[in-house]
Amino acid sequence: MSRPRRRGRDINGVLLLDKPQGMSSNDALQKVKRIYNANRAGHTGALDPLATGMLPICLGEATKFSQYLLDSDKRYRVIARLGQRTDTSDADGQIVEERPVTFSAEQLAAALDTFRGDIEQIPSMYSALKYQGKKLYEYARQGIEVPREARPITVYELLFIRHEGNELELEIHCSKGTYIRTIIDDLGEKLGCGAHVIYLRRLAVSKYPVERMVTLEHLRELVEQAEQQDIPAAELLDPLLMPMDSPASDYPVVNLPLTSSVYFKNGNPVRTSGAPLEGLVRVTEGENGKFIGMGEIDDEGRVAPRRLVVEYPA
(Lines of atoms letter the chains of each structure in order from A and count residues from 1; the text may use other names and numbers.)
(Lines give C-alpha, C1' and ligand atoms only; values in the text may rest on other atoms or scores of the structure.)
Protein backbone atom coordinates (compact mmCIF):
# COMPACT_ATOMS: atom_id res chain seq x y z
CA MET A 1 0.00 0.00 0.00
CA SER A 2 1.38 3.39 -0.94
CA ARG A 3 2.09 5.91 1.79
CA PRO A 4 -0.53 8.70 2.04
CA ARG A 5 0.62 11.98 0.55
CA ARG A 6 1.73 14.53 3.15
CA ARG A 7 0.08 17.92 2.88
CA GLY A 8 2.33 20.97 3.00
CA ARG A 9 6.09 21.39 3.12
CA ASP A 10 8.50 19.42 5.26
CA ILE A 11 9.91 22.59 6.82
CA ASN A 12 11.54 22.28 10.24
CA GLY A 13 12.30 25.12 12.64
CA VAL A 14 10.95 27.59 15.17
CA LEU A 15 9.47 30.98 14.29
CA LEU A 16 9.48 33.61 17.05
CA LEU A 17 6.15 35.25 16.34
CA ASP A 18 5.23 38.61 17.86
CA LYS A 19 1.58 37.77 18.48
CA PRO A 20 -0.81 40.69 17.95
CA GLN A 21 -3.41 41.76 20.50
CA GLY A 22 -6.93 40.40 20.09
CA MET A 23 -5.89 37.16 18.40
CA SER A 24 -5.89 33.73 20.03
CA SER A 25 -2.65 31.76 20.04
CA ASN A 26 -4.27 29.03 17.95
CA ASP A 27 -5.44 31.52 15.31
CA ALA A 28 -1.91 32.93 15.15
CA LEU A 29 -0.52 29.41 14.82
CA GLN A 30 -2.84 28.56 11.92
CA LYS A 31 -1.93 31.77 10.08
CA VAL A 32 1.79 31.01 10.36
CA LYS A 33 1.21 27.42 9.27
CA ARG A 34 -0.61 28.61 6.14
CA ILE A 35 1.98 31.27 5.30
CA TYR A 36 4.77 28.68 5.53
CA ASN A 37 2.63 25.94 3.96
CA ALA A 38 3.95 23.68 6.72
CA ASN A 39 2.70 20.13 7.14
CA ARG A 40 2.72 20.44 10.94
CA ALA A 41 2.81 23.28 13.44
CA GLY A 42 2.37 23.81 17.15
CA HIS A 43 2.95 26.59 19.69
CA THR A 44 4.67 26.40 23.05
CA GLY A 45 2.67 28.01 25.81
CA ALA A 46 -0.45 29.93 24.83
CA LEU A 47 -0.87 33.68 25.22
CA ASP A 48 -4.29 35.13 26.05
CA PRO A 49 -5.96 37.09 23.22
CA LEU A 50 -5.33 40.28 25.24
CA ALA A 51 -1.58 39.60 25.34
CA THR A 52 1.08 40.36 22.75
CA GLY A 53 4.66 39.26 22.36
CA MET A 54 6.83 36.22 21.86
CA LEU A 55 4.99 33.07 20.83
CA PRO A 56 7.40 30.41 19.54
CA ILE A 57 5.76 28.50 16.66
CA CYS A 58 7.31 25.09 16.01
CA LEU A 59 7.12 23.81 12.43
CA GLY A 60 7.53 20.24 11.19
CA GLU A 61 9.87 18.04 13.23
CA ALA A 62 10.44 20.91 15.69
CA THR A 63 6.99 20.13 17.14
CA LYS A 64 8.53 17.00 18.70
CA PHE A 65 10.78 19.16 20.85
CA SER A 66 8.33 21.91 21.81
CA GLN A 67 7.77 20.31 25.23
CA TYR A 68 11.19 21.52 26.34
CA LEU A 69 10.11 25.13 25.82
CA LEU A 70 7.03 24.59 27.98
CA ASP A 71 9.43 24.06 30.89
CA SER A 72 11.38 27.27 30.24
CA ASP A 73 11.18 30.55 32.12
CA LYS A 74 9.52 33.64 30.64
CA ARG A 75 9.56 37.43 31.06
CA TYR A 76 6.54 39.74 30.89
CA ARG A 77 5.65 43.43 31.02
CA VAL A 78 2.23 43.98 32.60
CA ILE A 79 0.03 46.98 33.37
CA ALA A 80 -2.68 46.56 35.98
CA ARG A 81 -5.79 48.67 36.54
CA LEU A 82 -6.16 49.22 40.27
CA GLY A 83 -9.49 49.57 42.04
CA GLN A 84 -11.39 47.13 39.83
CA ARG A 85 -11.59 43.35 39.95
CA THR A 86 -12.94 41.33 37.00
CA ASP A 87 -14.16 37.74 36.75
CA THR A 88 -11.31 36.84 34.38
CA SER A 89 -8.66 38.99 36.10
CA ASP A 90 -8.14 40.92 32.86
CA ALA A 91 -9.84 43.59 30.76
CA ASP A 92 -11.76 41.00 28.72
CA GLY A 93 -13.88 40.10 31.74
CA GLN A 94 -16.78 41.70 33.58
CA ILE A 95 -16.14 44.04 36.51
CA VAL A 96 -17.33 42.27 39.66
CA GLU A 97 -16.04 44.67 42.32
CA GLU A 98 -14.80 48.26 42.64
CA ARG A 99 -12.91 49.66 45.63
CA PRO A 100 -10.92 52.82 46.34
CA VAL A 101 -7.13 52.82 45.93
CA THR A 102 -5.69 53.94 49.25
CA PHE A 103 -2.40 52.07 49.82
CA SER A 104 0.92 53.81 50.49
CA ALA A 105 4.22 53.37 48.65
CA GLU A 106 5.51 51.37 51.61
CA GLN A 107 2.48 49.05 51.52
CA LEU A 108 2.95 48.53 47.78
CA ALA A 109 6.62 47.65 48.20
CA ALA A 110 5.79 45.19 50.98
CA ALA A 111 3.03 43.56 48.93
CA LEU A 112 5.26 43.19 45.87
CA ASP A 113 7.94 41.52 47.96
CA THR A 114 5.55 38.69 48.88
CA PHE A 115 5.47 37.62 45.22
CA ARG A 116 9.24 37.27 44.81
CA GLY A 117 11.00 33.91 45.00
CA ASP A 118 9.34 30.52 45.47
CA ILE A 119 5.60 30.92 46.05
CA GLU A 120 2.37 28.93 45.76
CA GLN A 121 -0.23 30.00 43.19
CA ILE A 122 -3.83 28.85 42.78
CA PRO A 123 -4.58 28.93 39.02
CA SER A 124 -7.41 31.08 37.75
CA MET A 125 -10.70 29.44 36.78
CA TYR A 126 -10.12 31.13 33.42
CA SER A 127 -7.15 28.94 32.50
CA ALA A 128 -6.58 25.98 30.18
CA LEU A 129 -5.71 23.59 33.01
CA LYS A 130 -7.97 20.57 33.14
CA TYR A 131 -10.23 19.21 35.88
CA GLN A 132 -11.75 15.77 35.25
CA GLY A 133 -10.82 16.02 31.56
CA LYS A 134 -12.40 19.43 31.03
CA LYS A 135 -10.64 22.81 30.80
CA LEU A 136 -11.18 25.15 33.74
CA TYR A 137 -12.38 28.03 31.58
CA GLU A 138 -15.15 25.81 30.23
CA TYR A 139 -16.46 25.38 33.78
CA ALA A 140 -16.04 29.11 34.44
CA ARG A 141 -18.12 30.06 31.40
CA GLN A 142 -20.93 27.91 32.83
CA GLY A 143 -20.67 29.69 36.18
CA ILE A 144 -19.18 26.62 37.87
CA GLU A 145 -16.18 26.84 40.19
CA VAL A 146 -14.17 23.68 40.80
CA PRO A 147 -11.44 22.99 43.37
CA ARG A 148 -7.87 23.86 42.31
CA GLU A 149 -4.71 23.00 44.15
CA ALA A 150 -2.00 25.58 44.72
CA ARG A 151 1.04 24.96 42.52
CA PRO A 152 4.66 25.92 43.21
CA ILE A 153 6.10 28.62 40.94
CA THR A 154 9.17 30.83 41.07
CA VAL A 155 9.29 34.57 40.43
CA TYR A 156 12.98 35.18 39.73
CA GLU A 157 12.57 38.93 39.37
CA LEU A 158 9.70 41.36 39.91
CA LEU A 159 10.57 44.91 38.89
CA PHE A 160 8.47 47.93 39.81
CA ILE A 161 8.25 50.21 36.75
CA ARG A 162 5.68 52.87 37.68
CA HIS A 163 2.54 53.67 39.65
CA GLU A 164 0.47 56.50 38.22
CA GLY A 165 -3.09 57.04 39.37
CA ASN A 166 -4.93 53.74 39.04
CA GLU A 167 -2.27 52.09 36.88
CA LEU A 168 0.60 49.90 38.07
CA GLU A 169 3.30 48.67 35.69
CA LEU A 170 5.61 45.75 36.47
CA GLU A 171 8.13 43.50 34.75
CA ILE A 172 8.10 39.85 35.82
CA HIS A 173 10.62 37.08 35.15
CA CYS A 174 9.04 33.78 36.18
CA SER A 175 9.08 30.01 35.90
CA LYS A 176 6.81 27.79 33.83
CA GLY A 177 3.18 27.57 34.90
CA THR A 178 3.00 31.14 36.21
CA TYR A 179 -0.24 33.00 35.57
CA ILE A 180 0.40 36.74 35.42
CA ARG A 181 -3.34 37.47 35.68
CA THR A 182 -3.41 35.55 38.96
CA ILE A 183 -0.42 37.47 40.33
CA ILE A 184 -2.18 40.75 39.56
CA ASP A 185 -5.48 39.56 41.05
CA ASP A 186 -3.74 38.34 44.21
CA LEU A 187 -1.73 41.57 44.44
CA GLY A 188 -4.92 43.61 44.19
CA GLU A 189 -6.37 41.69 47.12
CA LYS A 190 -3.24 42.21 49.20
CA LEU A 191 -3.48 45.94 48.51
CA GLY A 192 -7.17 45.93 49.44
CA CYS A 193 -8.37 47.56 46.23
CA GLY A 194 -8.60 44.81 43.65
CA ALA A 195 -6.82 44.83 40.28
CA HIS A 196 -6.91 43.35 36.80
CA VAL A 197 -4.62 43.17 33.77
CA ILE A 198 -5.18 45.77 31.04
CA TYR A 199 -1.90 45.20 29.13
CA LEU A 200 0.33 42.13 28.93
CA ARG A 201 3.35 41.54 26.72
CA ARG A 202 5.61 38.51 26.77
CA LEU A 203 9.09 39.92 26.33
CA ALA A 204 11.09 36.71 26.24
CA VAL A 205 10.93 32.92 26.30
CA SER A 206 13.97 30.99 27.50
CA LYS A 207 17.12 32.42 25.86
CA TYR A 208 15.59 33.23 22.48
CA PRO A 209 16.89 36.52 21.04
CA VAL A 210 14.20 39.21 21.16
CA GLU A 211 15.50 40.76 17.94
CA ARG A 212 14.47 37.62 16.02
CA MET A 213 10.75 38.18 16.70
CA VAL A 214 8.65 38.84 13.59
CA THR A 215 5.07 39.97 13.05
CA LEU A 216 2.39 38.42 10.87
CA GLU A 217 2.39 41.64 8.86
CA HIS A 218 6.09 41.23 8.09
CA LEU A 219 5.55 37.62 6.99
CA ARG A 220 2.79 38.72 4.60
CA GLU A 221 5.05 41.46 3.23
CA LEU A 222 7.74 38.88 2.49
CA VAL A 223 5.22 36.70 0.63
CA GLU A 224 4.21 39.71 -1.50
CA GLN A 225 7.86 40.59 -2.08
CA ALA A 226 8.58 37.03 -3.25
CA GLU A 227 5.67 37.20 -5.70
CA GLN A 228 6.98 40.49 -7.11
CA GLN A 229 10.47 39.01 -7.51
CA ASP A 230 9.04 35.77 -8.94
CA ILE A 231 10.87 33.62 -6.41
CA PRO A 232 9.58 30.98 -3.96
CA ALA A 233 8.35 32.60 -0.73
CA ALA A 234 10.40 30.01 1.16
CA GLU A 235 13.59 31.80 0.09
CA LEU A 236 12.59 34.81 2.20
CA LEU A 237 10.59 33.07 4.94
CA ASP A 238 12.81 30.14 5.89
CA PRO A 239 15.86 32.21 7.00
CA LEU A 240 13.66 33.63 9.79
CA LEU A 241 13.45 30.23 11.50
CA MET A 242 15.48 29.21 14.53
CA PRO A 243 16.98 25.67 14.46
CA MET A 244 14.59 22.82 15.22
CA ASP A 245 16.62 21.81 18.29
CA SER A 246 16.57 25.33 19.76
CA PRO A 247 13.74 24.44 22.20
CA ALA A 248 16.22 22.06 23.85
CA SER A 249 19.21 24.42 23.77
CA ASP A 250 19.71 24.18 27.54
CA TYR A 251 20.63 20.48 27.33
CA PRO A 252 24.20 19.22 26.73
CA VAL A 253 25.21 17.95 23.30
CA VAL A 254 26.48 14.46 22.55
CA ASN A 255 27.99 13.97 19.09
CA LEU A 256 27.90 10.45 17.67
CA PRO A 257 30.12 9.11 14.90
CA LEU A 258 28.14 8.02 11.85
CA THR A 259 28.81 4.38 12.66
CA SER A 260 26.96 4.78 15.99
CA SER A 261 24.26 7.20 14.88
CA VAL A 262 22.80 4.58 12.53
CA TYR A 263 21.97 2.37 15.52
CA PHE A 264 20.68 5.33 17.54
CA LYS A 265 18.33 6.41 14.73
CA ASN A 266 16.99 2.85 14.59
CA GLY A 267 15.94 3.09 18.24
CA ASN A 268 18.93 1.46 19.91
CA PRO A 269 20.97 2.83 22.85
CA VAL A 270 24.64 3.40 22.03
CA ARG A 271 27.85 3.94 23.95
CA THR A 272 29.98 6.98 23.29
CA SER A 273 32.74 8.94 24.99
CA GLY A 274 32.12 12.36 26.46
CA ALA A 275 28.51 11.76 27.49
CA PRO A 276 27.29 13.11 30.86
CA LEU A 277 26.52 10.70 33.68
CA GLU A 278 22.75 11.20 33.55
CA GLY A 279 19.88 13.21 32.13
CA LEU A 280 18.64 14.30 28.73
CA VAL A 281 21.02 15.22 25.90
CA ARG A 282 20.81 16.70 22.42
CA VAL A 283 22.24 14.18 19.99
CA THR A 284 24.10 15.15 16.81
CA GLU A 285 25.97 13.09 14.25
CA GLY A 286 29.10 13.39 12.17
CA GLU A 287 31.58 16.19 11.70
CA ASN A 288 28.90 18.73 10.74
CA GLY A 289 27.00 18.12 13.99
CA LYS A 290 23.62 17.46 12.40
CA PHE A 291 20.85 17.25 15.02
CA ILE A 292 19.14 13.84 15.01
CA GLY A 293 17.10 13.83 18.21
CA MET A 294 16.95 13.81 21.99
CA GLY A 295 18.48 11.04 24.06
CA GLU A 296 18.74 10.11 27.72
CA ILE A 297 21.58 8.44 29.58
CA ASP A 298 20.36 5.02 30.73
CA ASP A 299 21.44 2.95 33.75
CA GLU A 300 24.34 1.48 31.77
CA GLY A 301 25.68 4.88 30.72
CA ARG A 302 24.47 4.53 27.14
CA VAL A 303 22.68 7.21 25.13
CA ALA A 304 19.14 5.91 24.63
CA PRO A 305 16.87 7.57 22.02
CA ARG A 306 13.85 9.46 23.34
CA ARG A 307 12.67 11.59 20.40
CA LEU A 308 14.08 11.22 16.92
CA VAL A 309 14.07 13.48 13.88
CA VAL A 310 12.35 11.78 10.95
CA GLU A 311 13.52 12.70 7.47
CA TYR A 312 10.75 12.32 4.91
CA PRO A 313 11.61 11.59 1.28
CA ALA A 314 11.03 14.50 -1.07
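Glycine residues also receive a Cβ, built from the backbone N, Cα and C atoms like all the rest.
Here ASP48 (mutagenesis position) comes close to ASP90, ASP92, ARG181, LEU200: these same-chain residues lie at least six apart in sequence, with C-beta atoms under 8 angstroms from its C-beta. Secondary structure at ASP48 (mutagenesis position), as computed by DSSP, is coil. Residues annotated as active site, nucleophile in Swiss-Prot: ASP48.
Same-chain residues at least 6 positions away in sequence with a Cβ under 8 Å from that of ARG202 (substrate binding site) are, in sequence order, LEU47, ALA51, THR52, GLY53, MET54, LEU55, LYS74, ARG75, TYR76. Taken from Swiss-Prot, the feature substrate binding site covers HIS43, TYR76, TYR179, ARG202.
The local packing around LYS19 (mutagenesis position), expressed as other Cβ atoms within 10 Å of its Cβ over all shown chains, amounts to 28. Swiss-Prot lists LYS19 to Met or Arg among its mutagenesis entries, and the accompanying note reads: Reduced structural stability and decrease in activity.
The C-beta environment of PRO20 (mutagenesis position), restricted to residues of the same chain at least 6 apart in sequence and closer than 8 Å, consists of ALA28, THR52, THR215, LEU216. Record note (Swiss-Prot) on the mutagenesis of PRO20 to Gly or Leu: Reduced structural stability and no change in activity.
Other Cβ atoms within 10 Å of the Cβ of HIS43 (mutagenesis position) number 21 in total over all chains. Here Swiss-Prot describes HIS43 to Gly as a published mutagenesis experiment; the accompanying note says: 250-fold decrease in catalytic efficiency.
According to DSSP, HIS43 (mutagenesis position) is assigned to a strand segment. In Swiss-Prot, the entry for mutagenesis HIS43 to Ala states: 330-fold decrease in catalytic efficiency. The structure shown retains the original residue.
Here the residue is the original one, but Swiss-Prot notes a mutagenesis experiment at this spot, HIS43 to Gln: 50-fold decrease in catalytic efficiency.
Under mutagenesis, Swiss-Prot gives HIS43 to Asn with this note: 180-fold decrease in catalytic efficiency.
As a published mutagenesis entry, HIS43 to Phe appears in Swiss-Prot alongside the note: 2-fold decrease in catalytic efficiency.
In Swiss-Prot, a published mutagenesis experiment is listed as ASP48 to Cys, annotated Loss of activity.
Quoting Swiss-Prot on the mutagenesis of CYS58 to Ala: Slight increase in activity. Slight increase in activity; when associated with A-174 and A-193. Under the DSSP three-state reduction, CYS58 (mutagenesis position) is assigned to strand.
Here Swiss-Prot notes a mutagenesis experiment, CYS174 to Ala, with the remark: Slight increase in activity. Slight increase in activity; when associated with A-58 and A-193. In sequence order, ASP73, LYS74, ARG75, TYR76, ILE153, THR154, VAL155, TYR156, ILE180 make up the list of same-chain residues 6 or more apart from CYS174 (mutagenesis position) whose Cβ falls under 8 Å from its Cβ.
DSSP assigns CYS193 (mutagenesis position) to coil, not to a helix or a strand. Applying an 8 A CB threshold to same-chain residues 6+ apart, the list for CYS193 (mutagenesis position) reads LEU82, GLY83, ARG99, PRO100, VAL101, THR102, PHE103. Quoting Swiss-Prot on the mutagenesis of CYS193 to Ala: Slight increase in activity; when associated with A-58 and A-174.
What Swiss-Prot says about the mutagenesis result for CYS193 to Val is this: Slight increase in activity.
Checking each of the recorded positions (LYS19, HIS43, TYR179) against CYS58 (mutagenesis position), the C-alpha distance stays within 10 Å for HIS43. For CYS58 (mutagenesis position), the number of other Cβ atoms no farther than 10 Å from its own Cβ, over all displayed protein chains, is 28. In the three-state DSSP classification, PRO20 (mutagenesis position) falls within coil. When other Cβ atoms within 10 Å of the Cβ of TYR76 (substrate binding site) are tallied across all protein chains shown, the result is 22. Reported as a whole number, the C-alpha separation between TYR179 (substrate binding site) and HIS43 (mutagenesis position) equals 17 Å.
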